[in-house]
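Over in Swiss-Prot, the protein carries these features:
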type    : residues      : note
DOMAIN  : 267-506       : domain 'NR LBD'
MUTAGEN : Cys31 to Ala  : Loss of adipogenesis inhibition, when associated with A-48
MUTAGEN : Cys48 to Ala  : Loss of adipogenesis inhibition, when associated with A-31
MUTAGEN : Tyr500 to Phe : Abolishes interaction with NCOA1 and NCOA2
MUTAGEN : Glu502 to Gln : Loss of transactivation function
Amino acid sequence: MDRAPQRHHRTSRELLAAKKTHTSQIEVIPCKICGDKSSGIHYGVITCEGCKGFFRRSQQCNVAYSCTRQQNCPIDRTSRNRCQHCRLQKCLALGMSRDAVKFGRMSKKQRDSLHAEVQKQLQQQQQQEQVAKTPPAGSRGADTLTYTLGLSDGQLPLGASPDLPEASACPPGLLRASGSGPPYSNTLAKTEVQGASCHLEYSPERGKAEGRDSIYSTDGQLTLGRCGLRFEETRHPELGEPEQGPDSHCIPSFCSAPEVPYASLTDIEYLVQNVCKSFRETCQLRLEDLLRQRTNLFSREEVTSYQRKSMWEMWERCAHHLTEAIQYVVEFAKRLSGFMELCQNDQIILLTAGAMEVVLVRMCRAYNANNHTVFFEGKYGGVELFRALGCSELISSIFDFSHFLSALCFSEDEIALYTALVLINANRPGLQEKRRVEHLQYNLELAFHHHLCKTHRQGLLAKLPPKGKLRSLCSQHVEKLQIFQHLHPIVVQAAFPPLYKELFSTDVESPEGLSK
């Protein structure tokens, strides 16, 4: 009598296993909407988690989107957030529908077509794996985040993304290992623009003796010290006292460079162009679109609707938005000349430690200092919009930081170069080839100074916030996540994006460990 239940139980397990296999096979097909890595069939179409969530929110909120251009905006992984109207129209055109959640059995023709597409994608992946380079031996200890950061075969392919222009090759002068190439030159870069002269000088012997100095200047002017440019520390009372230590400022010492070969002015100018181009290609929203939307504010009723949402729903929404922003930062890093030449361990260390900091800096582009609002899900809203998160102090601190940065009147190129230096930081713990990171960081410092010198904006250096402020905001975010994770562990495990959990989530602590 027990045979029938056993047979039924075995059949159920086989069906479940077959369903999982079928789903995993479908996931090799990219999202039909934006081309990102898909996670299965959602609302009747193979899509990624981002497009699934976007379609769900558009149906729940019943929002009427509008297009500011010709209603034919390209929708791919990098541009999908630029026009919500065209993204929704593409979802509908490809067949996404709430009625398609349970669409019944596929016809044989549909199954055969799906199977053929799966096989095609698998063959392409096998070909890519055959031509892919073997990762450096020093990178094997960093495999845990390789998939979710997209530095292998995960969400963002190792090579150039299919929907973004390929990053151009890096000049050899920016990447040579120490001990190779031409000898040092005392004059590292010299530029004369519109009557202004900026002479950057470096002596390796002096550099060894001097040690690393701060690069901030009280008057913001480039001044020659004993070993080149020197800047004194600047304090910002409105942001709190900067922390002391080897990692206390946004940009490390400019004066004492690592022992690296000569980098020509041509190389430095190329690096400026590369960083700025990489930034433009990996911005979620164009600046002109953000400025155009500034008058599009959430109504009082819409703000109230957000405030009435459950804490877990708002956390899930923000986790998905933050993860998407971090994916753009990953693409930015991969396009920076020299980054992909670092060992994989160091790539992951830099991204893990710096991606959130870059997102916080980038946020100033979407912040309107006139009314203290930020662009979120299609409109501008203030701190009250995020009340349901239950972390008003953190949200206020992030808004204050964006307000401080917006007062600096960053140009797009200045944000690009600044965020590159926030990301490429040789003081991150765990680096295996620190000298190579120092080399890249030093050249980025040169590039930043060179650009500021050309645009007569050297005074900006004295106004940059202390690095301790960025670290403090990131630490507050992790602390609030730990509290939320303790209250809603299942939500974090089941609904939060894998990349977000890899970067920020920890084991659930006891209530005693979550003191205010």
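Any Cβ shown, glycine's included, is placed from N, Cα and C.
None of the listed substitutions appears in this model.
Cys48 (mutagenesis position) sits 18 Å from Glu502 (mutagenesis position), counting Cα to Cα. With respect to their backbone Cα atoms, Cys31 (mutagenesis position) and Glu502 (mutagenesis position) stand 22 Å from each other.
Taking the Cβ of Tyr500 (mutagenesis position) as centre and 10 Å as the limit, one finds 21 other Cβ atoms among all the protein chains shown. This prediction places the mean pLDDT of the domain 'NR LBD' (267-506) at 94. Every protein chain shown contributes to the tally, and the Cβ of Glu502 (mutagenesis position) ends up with 15 other Cβ atoms within 10 Å.
There are 25 other Cβ atoms within 10 Å of the Cβ belonging to Cys48 (mutagenesis position).
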